[in-house]
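Below: one structure, written as structure tokens.
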Amino acid sequence: MHRDSCPLDCKVYVGNLGNNGNKTELERAFGYYGPLRSVWVARNPPGFAFVEFEDPRDAADAVRELDGRTLCGCRVRVELSNGEKRSRNRGPPPSWGRRPRDDYRRRSPPPRRRSPRRRSFSRSRSRSLSRDRRRERSLSRERNHKPSRSFSRSRSRSRSNERK
């Protein structure tokens, strides 16, 4: 029988399998709780499996008993499958497509736009010293012929003046 034809309450998701997902070990562990229809272990990407039971009560017992146990060398997450297929491209969840575009814009700008603005804003604030202070710095650099030292000194002086 095909793995998608089982009712959801018979289908169990097994997560956190790592790369060592072993069909035989899963069949043995889950078969203890009742007859299985099938066991499917993901290979690309690895790390999860689906186990189908004949009876939904057996699936519920397996979830209750095996969640958090060690199988195939890993502490696994076991839960009833919710039936949603995940896309391989790991794009935005399907619910994002349902939201009207105008509504999304009203809530907040996209994250990509927000962080460069924040950065440029903080830069402009840190550079917004008065023109007199900028002149003071450039004059002290010319006098001392050691730009890095005089720059750091004048910078620390201006900070201490602001605090007082």
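The backbone N, Cα and C atoms fix where each Cβ goes, and this holds for glycine too.
No noted substitution is present; original residues retained.
Within the model, the domain 'RRM' (10-83) shows a mean pLDDT value of 95, rounded to a whole number. The domain 'RRM' annotation in Swiss-Prot covers 10-83 and is backed by sequence analysis.
Annotation of the mutagenesis experiment Arg86 to Glu in Swiss-Prot: Abolishes interaction with NXF1.
A mutagenesis experiment is reported in Swiss-Prot for this position, Arg88 to Glu, and the note states: Abolishes interaction with NXF1.
According to Swiss-Prot, the mutagenesis experiment Arg90 to Glu carries the annotation: Abolishes interaction with NXF1.
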Where DSSP helix means H, G or I and strand means E or B, what are the helix, strand and coil counts for the domain 'RRM' (10-83)? 21 helix, 29 strand, 24 coil
